[in-house]
Amino acid sequence: MGLFGMMKFAHTHHLVKRRGLGAPAGYFTPIAVDLWNVMYTLVVKYQRRYPSYDREAITLHCLCRLLKVFTQKSLFPIFVTDRGVNCMEPVVFGAKAILARTTAQCRTDEEASDVDASPPPSPITDSRPSSAFSNMRRRGTSLASGTRGTAGSGAALPSAAPSKPALRLAHLFCIRVLRALGYAYINSGQLEADDACANLYHTNTVAYVYTTDTDLLLMGCDIVLDISACYIPTINCRDILKYFKMSYPQFLALFVRCHTDLHPNNTYASVEDVLRECHWTPPSRSQTRRAIRREHTSSRSTETRPPLPPAAGGTETRVSWTEILTQQIAGGYEDDEDLPLDPRDVTGGHPGPRSSSSEILTPPELVQVPNAQLLEEHRSYVANPRRHVIHDAPESLDWLPDPMTITELVEHRYIKYVISLIGPKERGPWTLLKRLPIYQDIRDENLARSIVTRHITAPDIADRFLEQLRTQAPPPAFYKDVLAKFWDE
């Protein structure tokens, strides 16, 4: 899932940065967690080590480890579920739904040229009460008999591939335990989880998204790949834009071709293929050093950069990317930079030789960052209340030709959908972006114990996990208090 080849490209070109994400004392860093994606990664990692554990036991083992790390690193997770909190909502928005709807409408490329390129309104763009969040079942409501969110009798190990055992992830069980423990969560309803994560990021609700899906980068988010390491590998969207020397609208319009969910049967392009078609070359080390020096010595000027030339009408095609990127590489255009540099970016964001906690350049266990420095960096990070808002996302449509094929129609619709998720709306003098509702149930440890003992029948295993939850997952703070302290103080 995600952008094909982006993860490999990011590692090869050193765009995966090691950051501490340390918050000042008394603060928690809010982070959106794509629950299925994160738990899938952990279960695949640990289920081989514990072959005797059933689905619920291995899921709870991974969840205990996850919650322990969140507590140790002062991270405040907001869990985003797939297919609603009951795991039964049909997904009618997002990349997969756009592809399915478009291919059902159009049988040939000729038909695609006559179809409206607008996707259906999402729960975020529709001003009416949304049905996507209407089927919330509050914590403690009993499930139908036999409903466990499992694959049923078909979950046996496939005989043809013994090296790849069936995934033992009890997603619904995981959600119910988290709700009983009082953690904040998003009921994505009919949205895909990564779309809900992008909404949390661009509404300045969370500072990062914890996922390995690189399509979040296409939606302009900064992602965390793994929080269990001593350092935390992250990929910042702005780092990629600087490296590619392009604006976000260009990035969205160009790399939508790499989105695997939009292009079935291996019809997607890889990141390397797209860059090769554009004759893009990576910056030399001397260019990188000069860029870092300029960032350290330049004042935070707000003067506007000369805009990129508008796309030609009617005849615009992807071939024009070659000329545009060639001129950018040659210095003809400056890369867009509307907001101040993020102090958590690659250079640390602070002028002068002083080290920063943003990117760890020495072994993590040797890094001792004073709390005063953490507080200064935090205040600098949240100084601009609109730092995550992307105002120019609609310009991506200017870089696309009119859709003439099914593939181009799918890409066009998806970009419009992304704009509806992350692009603010003008309402007179106000700029508005609707945030998905956040829920947080009252912590009920008795209910958590009941859920665990009902699904994990071995008393010793259940008691061990319950003790871990009691000691390693203390009651989380109220999400409104955490967000107000992080963003407003």
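Even glycines carry a Cβ here, placed using N, Cα and C.
The noted changes are left out; the structure has the residues it started with.
Now, the feature entries from Swiss-Prot:
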VARIANT   ARG18 to His  In strain: HSZP
VARIANT   VAL115 to Ala  In strain: HSZP
VARIANT   GLU316 to Lys  In strain: Nonneuroinvasive mutant HF10
VARIANT   PRO364 to Ser  In strain: Nonneuroinvasive mutant HF10
VARIANT   LEU374 to Arg  In strain: HSZP
VARIANT   PRO385 to Arg  In strain: Nonneuroinvasive mutant HF10
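Overlay of Swiss-Prot feature records on the structure.
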{"residue": "ARG18", "record": "variant position", "Cβ within 10 Å": "16"}
{"residue": "VAL115", "record": "variant position", "Cβ within 10 Å": "14"}
{"residue": "LEU374", "record": "variant position", "Cβ within 10 Å": "18"}
How many Å separate the Cα atoms of ARG18 (variant position) and VAL115 (variant position)?
46
Round to a whole number and give the Cα-to-Cα distance in Å for the pair VAL115 (variant position) and LEU374 (variant position).
53
Work out the three-state DSSP category of LEU374 (variant position).
helix
Could you say whether, by DSSP, VAL115 (variant position) belongs to a helix, a strand or a coil region?
coil
